[in-house]
Amino acid sequence: MKKDVRILLVGEPRVGKTSLIMSLVSEEFPEEVPPRAEEITIPADVTPERVPTHIVDYSEAEQSDEQLHQEISQANVICIVYAVNNKHSIDKVTSRWIPLINERTDKDSRLPLILVGNKSDLVEYSSMETILPIMNQYTEIETCVECSAKNLKNISELFYYAQKAVLHPTGPLYCPEEKEMKPACIKALTRIFKISDQDNDGTLNDAELNFFQRICFNTPLAPQALEDVKNVVRKHISDGVADSGLTLKGFLFLHTLFIQRGRHETTWTVLRRFGYDDDLDLTPEYLFPLLKIPPDCTTELNHHAYLFLQSTFDKHDLDRDCALSPDELKDLFKVFPYIPWGPDVNNTVCTNERGWITYQGFLSQWTLTTYLDVQRCLEYLGYLGYSILTEQESQASAVTVTRDKKIDLQKKQTQRNVFRCNVIGVKNCGKSGVLQALLGRNLMRQKKIREDHKSYYAINTVYVYGQEKYLLLHDISESEFLTEAEIICDVVCLVYDVSNPKSFEYCARIFKQHFMDSRIPCLIVAAKSDLHEVKQEYSISPTDFCRKHKMPPPQAFTCNTADAPSKDIFVKLTTMAMYPHVTQADLKSSTFWLRASFGATVFAVLGFAMYKALLKQR
């Protein structure tokens, strides 16, 4: 909504433009009227819309054509004043003023016009019969007001309508020729309906309508008022109400009715509450609220955000199979201007045997987006109506900014829940196998993945000491030197192929170049351990290398298994990320890993039991 309103009054000489302004300000008819009133500013606190309003007079005797053109270009709304007792001034509305204004304004964003019939005190008839054809001919005319500066009749109403034409314009909402709402308005209201339909049954029930009424207008509707609204819809269209709920068709009809009856401020209140600007686009302020992220801090979703996402998943999981089918996912994204997830997402998070994103996979993808691109996450939550449905100031309330990692190292504990692991190794050493194994996929399932659907990321939950954490794996492409972005992480997984004698040398070189003197813990993984192991062409063996650099011994790993691959290395990687201060002696201790793994096993079993219990409730 505009921050202020600039109203320009034009018209033939002596129709009463200046008198109208002076009568508004002094609340009495002036005995002496100057040729032109000075610009007047009405403060926000005395206007109905709480917006500062500037009223500008035009005098043909005192101002040039150039000055008039400048005033037109600066105005938000123009009042064309005529005298109801002067036919010449009425004729000039169409022969001079409307063409002049339209010549000076962009065709795609015509200025709203108000026709003002002054001096109604001098006649006993109305000029409306003459004016109505003009209003029908020019769609930029918002309304016509007959008034009297002498009797103070409709003076405040005139300026209220002018304000309203700027702050709540009809143009973006409604096409008078077609007598229906414009496509952009229908699209915006359809999104609002889908967000408000919290059980996704295609209708707004009484509870949903009451919530909608409260968040938009700060007041609930009485039961009888709700019934009256539905009766109005029933009276006009047959399929506007179903099962005592308002359908999308009924919802759109109501707003069409508001606009046709001059109540378009009601529709604008709804649109603006859901983040729309005057062009019916979602505002940057709504989609991208301010969120300060200091250096060495990461971004995670908080508990309230996960609850919201859980309810979003449940809303669209219509068959209750704990996975979103392509159609269910498409339905979820109908409130987005585009489909945000590509086929690579299905290979980034957990899916069921049909390749559909599971409940856990859904939450994981949101966790990944928040961590890697928090602005994109805020945008997506905005499309879903997070701040509205949770009654928060903005989507920023869904995000936790973690403390500086240096503080974690000093205090020897972390509050983070998401840990990034960069997976490094030569091409074809088995990195993608490690990523897919995190999602529980063995080699047979991995072979079904199309090349163009592959992902360089994988994310899933891992239990360490009974705590659920997210492990985010990032496959780093092979290169001679790593960039700073490729080095920054919580833990490094250096992968080599036991069957390729040239594979380990790269891991050793990268470790020495970038990680030997850093505080980032590293784990070496001996991939494809089901194959015949060959001697690595390096000065010392991988085992001796680990011993020399006080690292845990190489971890044998294969995804060529009948069932899901072992998750041991993921528990170890997450543990190392959580406790980077732990000594290498502890990391090599079997008791240390046993405690971590035992906690993971117990909580995985408990988690599965709770998951089944939730399923039964659903």
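Each residue, glycine too, has its Cβ placed from N, Cα and C.
Lifted from Swiss-Prot, the feature list:
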- Pro13 to Val: Causes constitutive activation inducing an aggregation of the mitochondrial network (MUTAGEN)
- Thr18 to Asn: Causes constitutive inactivation (MUTAGEN)
- Thr18, Pro35, Asp57: Mg(2+) 1 binding site (BINDING)
- 304-339: domain 'EF-hand 2' (DOMAIN)
- Glu328 to Lys: Abolishes the formation of thread-like mitochondria (MUTAGEN)
- 416-579: domain 'Miro 2' (DOMAIN)
- Asn428, Cys429, Gly430, Lys431, Ser432, Gly433, Lys447, Lys528, Asp530, Thr558, Cys559: GTP 2 binding site (BINDING)
- Ser432 to Asn: No effect (MUTAGEN)
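Annotated features taken from Swiss-Prot, shown on the structure.
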residue : record               : contacts (Cβ under 8 Å, 6+ apart)
Pro13   : mutagenesis position : Ser59, Glu60, Ala61
Thr18   : mutagenesis position : Val33, Pro34, Pro35, Arg36, Ala37, Asp57, Ser59
Glu328  : mutagenesis position : His316, Asp317, Leu318, Asp319
Asn428  : GTP 2 binding site   : Asp497, Asn500
Gly430  : GTP 2 binding site   : Val495, Asp497, Val525, Ala527, Lys528, Phe557, Cys559
Ser432  : mutagenesis position : Gln446, Lys454, Asp475
Lys447  : GTP 2 binding site   : none
Asp530  : GTP 2 binding site   : Thr558, Asn560
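Counting Cβ atoms from all protein chains shown, Asp57 (Mg(2+) 1 binding site) has 23 others lying within 10 Å of its own Cβ.
Only residues 6 or more beyond the boundaries of the domain 'EF-hand 2' (304-339), in the same chain, are considered here, and those with a CB under 8 A from a CB of the stretch are 191, 194-195, 198-200, 351-352, 354, 356-359, 362-363, 366, 380-381, 383-386, 389-390, 392, 397-399, 615, 618. The DSSP secondary structure for Pro35 (Mg(2+) 1 binding site) is coil. Highest local Cβ density among the binding-site residues Pro35, Cys559 belongs to Cys559, counted as other Cβ atoms within 10 Å over all protein chains shown.
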